[in-house]
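Have a look at the structure below before the remarks.
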Amino acid sequence: MNLLVTSSLGVLLHLVVLCQADDHSELLVNTKSGKVMGTRVPVLSSHISAFLGIPFAEPPVGNMRFRRPEPKKPWSGVWNASTYPNNCQQYVDEQFPGFSGSEMWNPNREMSEDCLYLNIWVPSPRPKSTTVMVWIYGGGFYSGSSTLDVYNGKYLAYTEEVVLVSLSYRVGAFGFLALHGSQEAPGNVGLLDQRMALQWVHDNIQFFGGDPKTVTIFGESAGGASVGMHILSPGSRDLFRRAILQSGSPNCPWASVSVAEGRRRAVELGRNLNCNLNSDEELIHCLREKKPQELIDVEWNVLPFDSIFRFSFVPVIDGEFFPTSLESMLNSGNFKKTQILLGVNKDEGSFFLLYGAPGFSKDSESKISREDFMSGVKLSVPHANDLGLDAVTLQYTDWMDDNNGIKNRDGLDDIVGDHNVICPLMHFVNKYTKFGNGTYLYFFNHRASNLVWPEWMGVIHGYEIEFVFGLPLVKELNYTAEEEALSRRIMHYWATFAKTGNPNEPHSQESKWPLFTTKEQKFIDLNTEPMKVHQRLRVQMCVFWNQFLPKLLNATACDGELSSSGTSSSKGIIFYVLFSILYLIF
């Protein structure tokens with residue numbers, strides 16, 4: 001009997017040792033940069049391998065501030081990839097201290113300029129050559145972190161058996177200060193950080209069980225715009241296969257500026273910090289001498305006007321990363337032609353109104369007076385002259401009930417969302433689909449049951465992300481069973497699209513997500529209800545933003561009387577009416 005027990009214990013001990021050896025071999029990966037040791041993390045009823053904080057570039061510190069990234073030099077020994085890395089230096093939202101709704105987007109690790117790292121989640125056992133999905137965070141190009149709880153890749157990687165990567169990139173002036181012509185601060189280095197991370201993934205992901213030929217990049221807001229920018233940029237096109245854009249596209253009005261405007265903002269930053277402005281060299285030297293927080297504290301001062309949904313340091317159309325203007329590239333088909341999946345949320349504007357428009361509060365219904373509505377319109381369309389503002393007001397006012405505070409509130413939500421997210425994305429998708437080979441469009445209109453923001457904010461910008469990353473699968477977070485099912489469905493759509501270029505299962509009996517075509521323009525709702533197919537998302541408003549208003553502003557750009565402050569003249573009103581009639585006719 002004792003011999004049997006001893007023998008059984010020996011076998012058990014041998015199995016434990018073998019399991020530990022298997023765990024160790026799964027967690028130790030030899031990349032082209034060097035060896036990395038990951039960690040085993042629990043996920044639902046199982047576990048997954050995580051490799052956190054792998055460097056892909058040299059730290060952009062000291063004289064490397066504002067410069068293009070340089071590849072990480074190979075290291076000896078084993079890199080400890082068991083904890084999240086630093087977050088990049090950035091503006092921290094302190095509007096609502098202690099409020100989880102806003103603080104969930106703030107950095108959750110120490111901030112540092114040494115921040116160019118990526119994180120990888122790998123199914124266990126390690127796959128042979130599986131699909132790879134690379135996440136690019138949003139944050140208006142002034143904020144964002146790969147380490148946020150809402151971006152935890154373990155649920156999506158585990159549930160859909162994909163390798164999930166999240167990368168980091170410099171934001172604010174650190175990533176997008178642009179003095180065109182200077183090698184010391186060329187601009188767009190945040191986008192080049194992203195590209196360098198994609199290059200690292202391309203060169204190394206096979207060692208983690210991923211297939212470098214089936215990489216899908218996906219992102220939200222500025223991350224979605226970034227994804228679109230890599231579709232456009234010739235230097236990025238070979239580093240991924242497919243793309244998903246959530247609530248952002250490269251042509252959004254806040255997502256880029258001219259090189260001249262980029263330079264003006266860089267000089268204005270220096271002026272705010274008492275730098276010598278005699279030359280680029282002196283300006284850059286001065287800005288490099290400043291502490292990071294000094295730059296962050298004054299970055300909002302460089303904007304040319306008071307506005308909502310505009311950010312200080314963003315990509316510039318430089319002739320290099322972007323060979324020509326975005327519109328000319330879209331018109332000519334000068335972009336990567338592949339399958340894309342993209343969409344928007346129902347209430348894209350509400351979050352931004354809370355941070356700048358008069359009359360809005362998270363602690364009330366935010367019923368908006370007519371006076372506050374008019375002020376909000378001016379902040380929402382800061383580039384428009386008075387006639388343009390009148391056109392926006394006319395388009396979004398219920399003139400049978402123009403003093404209704406709820407309608408005024410919801411009208412501003414629609415103005416900000418249509419102008420900054422929905423209609424730019426619709427313009428992009430229509431242009432892209434003429435040349436691409438498979439497009440799928442969604443409209444996310446489910447408000448989470450546990451959302452802490454007030455009801456009036458609706459289905460908020462950014463709040464589809466938790467469904468994409470599988471948070472409703474976590475029982476402790478108090479989502480409903482229907483929301484868990486929605487999250488599983490969205491994850492499966494995203495992953496199936498990444499694997500095949502089509503979000504639909506080939507032999508499924510469920511309703512099919514139809515292709516978007518320029519003729520029919522079909523899209524689906526994403527919510528807890530059975531699938532519904534619609535056509536021509538926000539078409540009336542998007543014709544206004546994408547066609548009518550630009551022509552109106554162009555036609556009146558040189559007319560001082562029509563652009564003067566105060567109420568438009570009778571001449572302006574007559575001009576507007578005639579222009580509208582002619583536009584509708586022709």
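If you go along the chain as it appears here, the first residue is 1 and each next one adds 1.
Positions of Cβ are set from backbone N, Cα and C atoms, glycine also.
Modelled residues match the original; the substitutions are not represented.
A strand conformation is recorded for GLU220 (mutagenesis position) in the three-state DSSP classification. Swiss-Prot lists GLU220 to Gln or Asp among its mutagenesis entries, and the accompanying note reads: Decrease in activity.
For GLU220 (mutagenesis position), the number of other Cβ atoms no farther than 10 Å from its own Cβ, over all displayed protein chains, is 28. What Swiss-Prot notes for the published mutagenesis of GLU220 to His is this: Loss of activity.
Note on SER221 (mutagenesis position): other Cβ atoms within 10 Å of its Cβ, all shown chains, come to 27. Mutagenesis annotation in Swiss-Prot: SER221 to Val, described as Loss of activity; the structure shown retains the original residue.
As a published mutagenesis entry, SER221 to Cys appears in Swiss-Prot alongside the note: Loss of activity.
The active site, acyl-ester intermediate annotation in Swiss-Prot covers SER221.
Residues or ranges marked as active site, charge relay system in Swiss-Prot: GLU348 (among others). For the recorded site, GLU348 (active site, charge relay system), the DSSP three-state label reads coil.
In Swiss-Prot, a published mutagenesis experiment is listed as HIS446 to Gln, annotated Almost no loss of activity. When secondary structure is read from DSSP and collapsed to three states, HIS446 (mutagenesis position) falls in the coil class. Counting every protein chain shown, 20 other Cβ atoms lie within 10 Å of the Cβ of HIS446 (mutagenesis position).
The annotation active site, charge relay system is assigned in Swiss-Prot to HIS461 (among others). A simple way to gauge crowding: the CB of HIS461 (active site, charge relay system) has 28 other CB atoms within 10 angstroms, across all the protein chains here.
For the pair GLU220 (mutagenesis position) and HIS446 (mutagenesis position), the C-alpha distance works out to 17 angstrom. Geometry remark: SER221 (mutagenesis position) versus HIS461 (active site, charge relay system), CA distance 8 Å. Neighbour list (GLU348 (active site, charge relay system), Cβ cut-off 8 Å, at least 6 residues apart, same chain): SER247, VAL416, GLY417, ASP418, ASN420, VAL421, ILE422, HIS461.
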